[in-house]
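Asks: What Swiss-Prot records for this protein is below:
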| type | residues | note |
| --- | --- | --- |
| MUTAGEN | Gly13 to Ala | Shows a reduced dehydrogenase activity |
| MUTAGEN | Gly15 to Ala | Shows almost the same dehydrogenase activity as the wild-type |
| MUTAGEN | Asp88 to Asn | Shows almost the same dehydrogenase activity as the wild-type |
| MUTAGEN | Asp100 to Asn | Loss of dehydrogenase activity. It still binds NADH |
| MUTAGEN | Lys103 to Arg | Loss of dehydrogenase activity. It does not bind NADH |
Amino acid sequence: MTNFFIPPASVIGRGAVKEVGTRLKQIGAKKALIVTDAFLHSTGLSEEVAKNIREAGLDVAIFPKAQPDPADTQVHEGVDVFKQENCDALVSIGGGSSHDTAKAIGLVAANGGRINDYQGVNSVEKPVVPVVAITTTAGTGSETTSLAVITDSARKVKMPVIDEKITPTVAIVDPELMVKKPAGLTIATGMDALSHAIEAYVAKGATPVTDAFAIQAMKLINEYLPKAVANGEDIEAREAMAYAQYMAGVAFNNGGLGLVHSISHQVGGVYKLQHGICNSVNMPHVCAFNLIAKTERFAHIAELLGENVSGLSTAAAAERAIVALERYNKNFGIPSGYAEMGVKEEDIELLAKNAFEDVCTQSNPRVATVQDIAQIIKNAL
């Protein structure tokens, strides 16, 4: 039996952000708390969204304190503001950091306690505060998922919180919000989306439904990510990547992830590194480890990513997937290893132990020991 989770409503395309006030009104909201980061707030985007909400006859407050790799401290501060402002809905603006922060605020505001109490799978008892997630980057897919990743500031460990109840009520994906994003951010978020599609396609929980989303996401990313990097104002490329990251998010939300994310959660949490780049660095090494478990699928991935596999055996074609990922990293100027990013060999044991315990490890296609994971991280240095 397959369970499939997706936001009850999704609005995708140019100008979609103008739907926010109408959508909030439809779900019965009276006052929304906008959750965003300081930079997006400084651009005036949150005020534009707030204006749209007010024009729909609703009240609004703004919490512009979402941060990369959001921590429990920001979540709890947001919960306090949500309650002080007497809000009954949340609007997140940004990428995964804003969306995950809003999901976590909505969870704790409705269920009590601390976000740290909800680490793991299906630990949420009551319905959460509705979230309208407005995406400004093509990468995390967080607007589609039942996952929030929050850093435990005391333990310096990323805590995945997974529960269908935290899936946003409405996902808004507007490519016009993605134009003019710098190439570096486009690369990091685009490679994050690619990692979602690849891991979902080979995950233990993959189904024909998730396969369809993952395959189409890989096709679009292979064609349009280089174009979006080369010209951030290419609206066709931005729109294609908007759809790709949405589909990749749906795929991994229902099919699962794997060691790419288990490892990057730890590396990013300890060293405060960009999530998409952490994924990119370890992805060739994780895929090399997983090849024997999903050889035919990796052969297909190689083809989807532009490798010529004609005349090759399935095993040889599968290895071309690793070549493709290394090509992506080289072409996009991604560091060749974690050492360049400041990761220290003496931390590998702790990183591997925490990655082994990460919930994403459960859906990796090949069973891995702590020692296996340590070797993968060492290879990625």
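Keep in mind that glycine also has a Cβ here, set from the backbone N, Cα and C atoms.
Here the original residues are kept at every noted site.
Quick caveat, the model's predicted, so the values are computed rather than measured.
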Asks: Would you pick out, from the mutagenesis positions Gly13, Gly15, the residue whose Cβ has the largest number of other Cβ atoms within 10 Å?
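Replies: The residue with the densest Cβ neighbourhood is Gly13.
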Asks: For the C-alpha pair, I'd like the distance in angstrom between Gly15 (mutagenesis position) and Asp100 (mutagenesis position), rounded off.
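Replies: For Gly15 (mutagenesis position) versus Asp100 (mutagenesis position), the Cα atoms are 23 Å apart.
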Asks: What's the CA to CA span in angstrom from Lys103 (mutagenesis position) over to Asp88 (mutagenesis position)?
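Replies: One finds 13 Å between the Cα atoms of these residues.
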Asks: Which has the fewest other Cβ atoms within 10 Å: Asp88, Asp100, the mutagenesis positions listed?
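Replies: If we count Cβ atoms within 10 Å for the mutagenesis positions Asp88, Asp100, the smallest count is at Asp88.
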Asks: How big is the gap, in Å, between the Cα of Asp88 (mutagenesis position) and that of Gly13 (mutagenesis position), rounded to a whole number?
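Replies: Distance (Cα to Cα, whole Å): 27 Å.
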Asks: Which of the three DSSP states, helix, strand or coil, fits Asp100 (mutagenesis position)?
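Replies: Once the DSSP labels are grouped into three classes, Asp100 (mutagenesis position) ends up as helix.
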Asks: Based on DSSP, name the secondary structure state of Gly13 (mutagenesis position): helix, strand or coil.
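Replies: For Gly13 (mutagenesis position) - judged by DSSP and reduced to three states - the answer is coil.
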Asks: Measure from the Cβ of Lys103 (mutagenesis position) and count the other Cβ atoms within 10 Å, all protein chains considered.
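Replies: Counting Cβ neighbours of Lys103 (mutagenesis position) within 10 Å gives 34.
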